[in-house]
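Engineer: The following feature annotations were taken from Swiss-Prot:
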type	residues	note
BINDING	Cys176, Cys179, Cys182, Cys215	Zn(2+) 1 binding site
BINDING	Cys188, Cys191, Cys194, Cys210	Zn(2+) 2 binding site
BINDING	Cys338, Cys341, Cys344, Cys377	Zn(2+) 5 binding site
DOMAIN	1-69	domain 'MBD'
MUTAGEN	Arg30 to Ala	Strongly reduces binding to methylated DNA
MUTAGEN	Arg30 to Lys	No loss of binding to methylated DNA
MUTAGEN	Asp32 to Ala	Strongly reduces binding to methylated DNA
MUTAGEN	Tyr34 to Ala or Phe	Strongly reduces binding to methylated DNA
Amino acid sequence: MAEDWLDCPALGPGWKRREVFRKSGATCGRSDTYYQSPTGDRIRSKVELTRYLGPACDLTLFDFKQGILCYPAPKAHPVAVASKKRKKPSRPAKTRKRQVGPQSGEVRKEAPRDETKADTDTAPASFPAPGCCENCGISFSGDGTQRQRLKTLCKDCRAQRIAFNREQRMFKRVGCGECAACQVTEDCGACSTCLLQLPHDVASGLFCKCERRRCLRIVERSRGCGVCRGCQTQEDCGHCPICLRPPRPGLRRQWKCVQRRCLRGKHARRKGGCDSKMAARRRPGAQPLPPPPPSQSPEPTEPHPRALAPSPPAEFIYYCVDEDELQPYTNRRQNRKCGACAACLRRMDCGRCDFCCDKPKFGGSNQKRQKCRWRQCLQFAMKRLLPSVWSESEDGAGSPPPYRRRKRPSSARRHHLGPTLKPTLATRTAQPDHTQAPTKQEAGGGFVLPPPGTDLVFLREGASSPVQVPGPVAASTEALLQEAQCSGLSWVVALPQVKQEKADTQDEWTPGTAVLTSPVLVPGCPSKAVDPGLPSVKQEPPDPEEDKEENKDDSASKLAPEEEAGGAGTPVITEIFSLGGTRFRDTAVWLPRSKDLKKPGARKQ
């Protein structure tokens, strides 16, 4: 067939079809059929054609490949097979053929037709197939060609069922146009269909309408057996979650009362989601009992335990998928939202709660897998998911609280003392409540101050001499901490009663002891005034050998002033244990001085 548009009168005037052959690929030689409507829309499958024409046009007999209507021949194949088995011993047809052997082919063709007619006439008389209509209850003789999954209906009832189904499909897609729901022209914006923004186009095949605009003539199929107590109950109980649920204006209730639901066949259709407790409640020997009063709480024997005692609205799980979903909890997904509260109408995530920080789009590990706390439904969500539970310590829940990160465990913090400190040291002030607690104070990101009772030596690179600050004498005395801020440096000086072995001053010393009346100054760092109420500090004169070393250090520091003002000017904290009042010159082995300090060129390399 040529690849041009040809008229297709089977679909009506203006319809055209075209057959295109494939010229390459694994399916080379096969053809594809396309149809074009009078409005210019192109259709390439029978499914699209059915959606386009709607339920008014029946395409059961339409051959999409050829573009014609194919009327099936009468099917009598099963009856003919039965007649052959029945006519084997007598074989009257073959004797007739032998008698009329040398005749024309027309007579040979007429013989099987006469045989089949005789078989169809004798089959109902010899093997009647009576049946009972499931709808009206009358008995009729069936032909035995129907499939087992279809209901046994007489011809009149089957025709009524087909017409009813066709009408219901039209009501679901288009509507009747007469009821109050069909007269509504605007969506409510609160139902699940409006919130999910599902397509309303009929050609899409979804036909998702707003719940307020759904035709009232749509009849939902009753999935009950009609025999059990739930199917025979005609009135609502008034105390189940469905009956207690507040109605939404303009919307009708789509779920049955729990007491009116069928008790048979519900769990047999489920593929999973059944645990041992529910299996024990559905034992065949258990008989349904009337619901006990609210004061008593025995274990229910019915398969619907939630029907006996109503649950509060906050703990009620709202389902908007199917009628069967309002059963005891299974492992299937549920949707807990009303669609009308402020949380359900919120579109954006806060980005600061723990659920948002867990999402991959905010850099989380996707472990909790919950939506934003500020978008949890205020009516149907579980209480543990609401933001009020998460931010109880906050003053108010008006805005999303900041995200609190978990602190690292103390075992993972292993700090080692190095030869130099980082440029910035963040020290924590000691609280007076924890005087007896043990204790290592953190200094910056990777250093630890020693516990009380030990001596500290602060070395200033390039300075004239170090300053030694021993710990307090008694554990009960509280050390007053005072910050001394330098350029890019913050360190701690303890100011209890101190014995200083050596001070960096250029004055001449006299033998004996001297009492300082001015605060101790460290070169290169501004110091704060010392409390005048503190006790006096004893000092001893330096040795001449140490003065020579100090002069060398001063000359080395003058060669590189820029380096001393930068990162090289950071102090070195070294722990000296159990000095016990020893002179500082005797402990020179504890403080080895690096050669890099004396040679500024080595540091630059």
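Here the Cβ of each residue, glycine as well, is placed from N, Cα and C on the backbone.
Keep in mind that this structure shows the original residues, not the substituted ones.
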Engineer: By DSSP, how many residues in the domain 'MBD' (1-69) are helix, how many strand, and how many coil?
Structural biologist: 8 helix, 20 strand, 41 coil
Engineer: For the Zn(2+) 2 site (Cys188, Cys191, Cys194, Cys210), what does the 8 A shell look like? I mean other same-chain residues with CB within 8 A of the CB centroid.
Structural biologist: Asp187, Gly189, Ala190, Ser192, Thr193, Leu195, Glu211, Arg212, Arg213
Engineer: So, three-state DSSP: helix, strand or coil for Cys179 (Zn(2+) 1 binding site)?
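Structural biologist: SS state of Cys179 (Zn(2+) 1 binding site) = coil.
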Engineer: So what's the average pLDDT for the domain 'MBD' (1-69)?
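Structural biologist: It averages 85.
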Engineer: Could you round the CA separation between Cys215 (Zn(2+) 1 binding site) and Cys377 (Zn(2+) 5 binding site) to a whole angstrom and send it over?
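Structural biologist: Pair distance, Cα basis, whole Å: 28 Å.
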Engineer: Counting across all protein chains shown, how many other Cβ atoms sit within 10 Å of the Cβ of Cys341 (Zn(2+) 5 binding site)?
Structural biologist: 16
Engineer: Which residues, same chain and not among Cys338, Cys341, Cys344, Cys377, have a CB within 8 angstroms of the centroid of the CB atoms at the recorded Zn(2+) 5 site?
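Structural biologist: For the Zn(2+) 5 site, the extra neighbours are Lys337, Gly339, Ala340, Ala342, Ala343, Leu345, Leu378, Gln379, Phe380, Ala381.
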Engineer: To see if you understand the setup: which same-chain residues, six or more apart in sequence, place their Cβ under 8 Å from that of Cys194 (Zn(2+) 2 binding site)?
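Structural biologist: Residues satisfying the criterion: Asp187, Cys188, Cys210, Gly339.
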Engineer: Rounded to an integer, what is the Cα-Cα distance in Å between Cys338 (Zn(2+) 5 binding site) and Cys191 (Zn(2+) 2 binding site)?
Structural biologist: 8
